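Here the structure comes first, spelled out in structure tokens, and everything after it is commentary.
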Amino acid sequence: MNDLMLDKSALLFGVSKYLEKGIITGNVLIHKSLLAELERESNDGLVSAEIALDEVKKLKDITERILVNFEIVGDDSKKGEANELSREYCLEKGCIIVTADETQKKICDAMGIQYNFLQPLKQGLSFESFFDDETMSLHIKEDTVPRAKKGKPGNWKFVNLSDKPMLSTDVRMIANEIINAVRLIKGSFVEIERRGSLIIQLGNYRVVITRPPLSDGWEITITRPVVRKRLEDYNLDERLIKRLEERAEGIIIAGAPGMGKTTFAQALAEYYMRLGKIVKTIESPRDMHLPPEITQYSKNYAEIGELHDILLLSRPDYTVYDEMRNDEDFKLYVDLRLAGVGMVGVVHATSPIDAIHRFVNRVDIGTIPNILDTIIFINSGNVSKVYTLEMTVKVPAGLKEADLARPVVEIKDLATGNTEYEIYVFGEQTMIVPVNRGITMSNMEFKISKIVNNIIPNATVKYEDGEYVIVIPKEEIGKYNRKLVQRLKRLEKKNNIKIKIKLSD
């Protein structure tokens, strides 16, 4: 009887099924170095190692049942990778390596080692039985009933799929099945593996697996796009279509989670491709379903600097940046936009103004219109608001005196052409102010506020009955010091005005 040396890829491929069905036969060997590697990885919280160790236990049970040997072999004191030590052992003892790894197969060919390359078994995925045409996502967690989110973006409900809670072994079995299927289904890959979590793109499914200690139990979330739209399906305003074709190069697609931002970004990327533009994407994970003409880059497999260099050298007309979350993401968007690359960013936000706030805190006001020119807000799968940004020099709405003119970014509703918000620097703070609720303040009030607010931030200034009244909160009266009194007296004398102090209740 042959001796079969299993590698990690065989364990993750579900080799126990092949043994149980009689597709491969022989004594089962596992090298000590592989067990040591799996132990280290499991202690580091890697889900794949946990799944591989579960498979080892399953193999031990099956070999006892079908009466073949199960043996841990080799010398774990030798230094080297588990695959390398397994090959050395097989060369010495004449064993057959069982693998599902193309690289391992090529090395065995080169070294003249016998191998058995596992071919996929024709079988479906058990979790697919939970999906129907309306299912957006499946939520499985140990000791709870499986649930599904059904409907469409912005109009969905949670549905229990069973009355019986799933056991930890059931959840782990589904996780095992998913990891095994990564090598079988075209377009599948492990996107990220961290301590306690695993993110997989499995064909059309995006899978997130978590385990203790990261989560309080084994949990699997599987999402699937319910709708795939073309840009024409959104029935967009002709003015927006024209802007997207001719002017928009700093685009932000904003919306709450699950509202259809990525679906719209996907439709826009395909639209630009049909216009003959070169389009690339940056994703984490890569879950957009796009034609092969559009290259999709993963943020998890490259440093931000590397992506920056690649995108500048490959000269795309547009780059779609899905899921912008942290400072690095926004910095890359800004750098590429200022370098002349058309950018489409996807941002979580509860309103279009919240999306602009994310940039206001990171860049100078003067560069905002060069970075952003079009904000598209998605709600319930549809475009609900479009803003454009333009820079001008004017007195902000609500300020009265002509010498308060300053650079102002106007945020206009594309549909009406009306300015709804203004961005400008007030004192030392960059503010986004609704035009219909602007700050009403004269030049003198502004000067007094600037002096007082440096020392008493919560104080307010108003003009009434021929006097300028400074209203100070009672708890901050201690900050009203001699230096401030002297400055206000000088201002009174110089401008022939009267300033009065009043405590707020």
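Glycine too: its Cβ is placed from the backbone N, Cα and C atoms.
Unsubstituted: the structure retains its original residues.
The domain 'PINc' feature in Swiss-Prot is assigned to 2-106.
As a published mutagenesis entry, Arg206 to Ala appears in Swiss-Prot alongside the note: Nearly complete loss of ATPase activity, does not unwind HJ DNA. For Arg206 (mutagenesis position), the number of other Cβ atoms no farther than 10 Å from its own Cβ, over all displayed protein chains, is 19. DSSP assigns Arg206 (mutagenesis position) to a strand.
Swiss-Prot documents Lys261 to Ala as a published mutagenesis change and attaches the note Loss of ATPase activity, does not unwind HJ DNA. When other Cβ atoms within 10 Å of the Cβ of Lys261 (mutagenesis position) are tallied across all protein chains shown, the result is 25.
Here the residue is the original one, while Swiss-Prot reports the published mutagenesis Asp322 to Ala with the comment Loss of ATPase activity. Listed in sequence order, the residues of the same chain lying 6 or more apart from Asp322 (mutagenesis position) and placing their CB within less than 8 Å of its CB are Thr262, Ala265, Thr281, Ile282, Glu283, Ser284, Met288, Val346. DSSP gives Asp322 (mutagenesis position) a coil state; it is part of no helix or strand.
A 10 Å cutoff on Cβ-Cβ distances gives Arg325 (mutagenesis position) a total of 12 other Cβ atoms nearby, all chains included. Here Swiss-Prot describes Arg325 to Ala as a published mutagenesis experiment; the accompanying note says: Loss of ATPase activity.
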Residue counts for the domain 'PINc' (2-106) under DSSP, helix then strand then coil, are 60 helix, 17 strand, 28 coil
Taking every residue in the domain 'PINc' (2-106), the average pLDDT works out to 91
Arg206 (mutagenesis position) and Lys261 (mutagenesis position), compared by Cα position, are separated in whole Å by 16
